[in-house]
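Here's the structure, in structure tokens; my notes come after.
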Amino acid sequence: MNDPSLLGYPNVGPQQQQQQQQQQHAGLLGKGTPNALQQQLHMNQLTGIPPPGLMNNSDVHTSSNNNSRQLLDQLANGNANMLNMNMDNNNNNNNNNNNNNNNGGGSGVMMNASTAAVNSIGMVPTVGTPVNINVNASNPLLHPHLDDPSLLNNPIWKLQLHLAAVSAQSLGQPNIYARQNAMKKYLATQQAQQAQQQAQQQAQQQVPGPFGPGPQAAPPALQPTDFQQSHIAEASKSLVDCTKQALMEMADTLTDSKTAKKQQPTGDSTPSGTATNSAVSTPLTPKIELFANGKDEANQALLQHKKLSQYSIDEDDDIENRMVMPKDSKYDDQLWHALDLSNLQIFNISANIFKYDFLTRLYLNGNSLTELPAEIKNLSNLRVLDLSHNRLTSLPAELGSCFQLKYFYFFDNMVTTLPWEFGNLCNLQFLGVEGNPLEKQFLKILTEKSVTGLIFYLRDNRPEIPLPHERRFIEINTDGEPQREYDSLQQSTEHLATDLAKRTFTVLSYNTLCQHYATPKMYRYTPSWALSWDYRRNKLKEQILSYDSDLLCLQEVESKTFEEYWVPLLDKHGYTGIFHAKARAKTMHSKDSKKVDGCCIFFKRDQFKLITKDAMDFSGAWMKHKKFQRTEDYLNRAMNKDNVALFLKLQHIPSGDTIWAVTTHLHWDPKFNDVKTFQVGVLLDHLETLLKEETSHNFRQDIKKFPVLICGDFNSYINSAVYELINTGRVQIHQEGNGRDFGYMSEKNFSHNLALKSSYNCIGELPFTNFTPSFTDVIDYIWFSTHALRVRGLLGEVDPEYVSKFIGFPNDKFPSDHIPLLARFEFMKTNTGSKKV
């Protein structure tokens, strides 16, 4: 019953037993029983009672399941005994703890001086630290600073050693993170009570009674002193807390050294004894990582704000999630987001854990795990993962899918290499590798360029992932059902009947990702060479020309790129193009306006003839509308958006039928979904006006029967108000537009008289059209008039197995974060108003 291993602590090895006997003879330890030893190590030396979350002596004889009850009892009973502390006894116990710590083995590194306060609380590693750590303590393969002492002067490796030592202190404490969190809540409660009592005391002193000042307030309940609180606060610091603090200090040191270097008079040389680590990057920002020797013109206030937000885990992430996840689900719907299974001697992990995809923190340190299941990829919301002090020999490549990881520790394992997929961990702030026989190449990059440089190396040098096959083309029959699949669009065209070929045409819609938006900061998961505009532009050319589509509707095309690249290129392949830039180009100088993106339509000259064209920006067009009203929502939310639409009336040469082709790109921000609905309402209203003008000579022709295509990036889900409006003809009640007033548009429920349907609806839409780490969904569509056109073929999905190996596009095969949509349409024989060319 006295064996500490029964409490979840490692057994005391022969070496430790011999050390204990020597210490007993020297008077450094009390009675040599493991029970007495446990009491000395885990009792609060300040007060005689353990802090919240730490095991007391009575727990040795009780079930380990009583830990939670013991924690609640301590929190409920308060702190009445805090004043009964004996400072002399505290100092003696501190000395005992330090002796135990020095003789108890460890991770092969020295504990820093700041751990003295932690030791006084009892948060020290047990004497019975696993034997394998002692065996490897002097192994230079696991601790490279033993082989290369210069690493001890490297700030990045010093941080590794410091945090490895902090991690080693948690050994022997089951659920250490949960216990530390309980201590934080305990301190917060105590501080709140103190503040409340002080406020009440001041209020009673200030309010006079009928016979002068009121009676003196009763003395507050016994509270821990500031000295005691500071020690408990130090003990409650988790490994993550220490990491944040250390990273902040490193950032401050780097900033101070740069400032001092700038202020140094010209001609003064740096003393030889002073190290200027200007070439040593820190995990601050990609800019600092890649351009460590460049000029730093950042404002100090902005830098501080960036530092504060970069190292936090939940506060800023909640805001980010709300920005990119406009669905009904909320981050706070889940009451807990952390799972602490630390120091429980677990050998295997239940598969059910990986169903908890809401987890942001997972603590598996101090166990006996030999492998981590590939299902870890399901936990894509993880910010913190601690695998330290296990028996892992490798890390799964699937862990690279946890792209939101900020703090990842695997101290003291037997991992020799890192998967290339770790290049996806673009948000990583710290990677704890000390105590592993890691490849020297990776260690060299880590110590020279920090974790960011290591991640970028893995990202940029990842071996090519072959695409098993191109996207297949799905043939659709006259009933709107999939009939057959072809390996390519060209193969499908070869099997197309001659009479059907005369009545059909193909259209491609593609958001090409403007080069001004494809920044390294926004797409950190994309290899730098694959993100370069020269590479992406060449891949876009190959992709677009390979489909040989009759109509090309492109979004996010820069004005200059349209004029100098796409027009000359596509002209050689028989295309004519029309372009319309976003509205802000009108207010800019000619040179700057060339950098503004917009929408364009290219058509094959042997397939189509241009009859007329029109273009609009939604805000400007609505202000000219005869029923325009200056509502508050329009002025504050919609008027400053510069999105546009382009309209072309074309005649299909083989069949003689006419068609309106429209392309647009709606506003992106999910916080303005009501504005997107308004923009679509304006687009459809304008299109109806154009159709009525064209058919004014023929009152019998219904505008529903006029062939219409509307292609583009609508930035809207299938369950959005935009989709409902286009698909059903109106939006009566939808949460995205509730309470918003856009005047006439809102009064008529944004209704229109066209019969439109999504072309991909016949196959249930694609799995996604936009693929990024934080967002993967369908937001691009090709809408067609159901009374005049019929879908006869669709370009299918990207191979799912290939997609599963990435966290987002662009990459070496797909040059945009969107994928192109392609459909074949047939003019229906019921279409009227046709005229042979």
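Each residue, glycine too, has its Cβ placed from N, Cα and C.
Quick look at what Swiss-Prot annotates:
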MUTAGEN   Glu556 to Ala  Loss of activity
BINDING   Glu556  Mg(2+) binding site
MUTAGEN   Asp713 to Ala  Strongly reduces activity
MUTAGEN   Asp780 to Ala  Reduces activity
MUTAGEN   His818 to Ala  Loss of activity
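With a cut-off of 8 Å between CB atoms and residues at least 6 apart in sequence, the same chain places Ser509, Asn511, Gly712, Asp713, Phe714, Thr769, Asn770, His818, Leu821 near Asp780 (mutagenesis position), listed in sequence order.
A simple way to gauge crowding: the CB of Asp713 (mutagenesis position) has 24 other CB atoms within 10 angstroms, across all the protein chains here. Secondary structure at Glu556 (mutagenesis position), taken from DSSP and collapsed to helix, strand or coil, is strand.
A sphere of 10 angstroms centred on the C-beta of His818 (mutagenesis position) encloses 24 other C-beta atoms.
Glu556 (mutagenesis position) is surrounded by 23 other CB atoms, counting those within 10 A of its CB over all protein chains shown.
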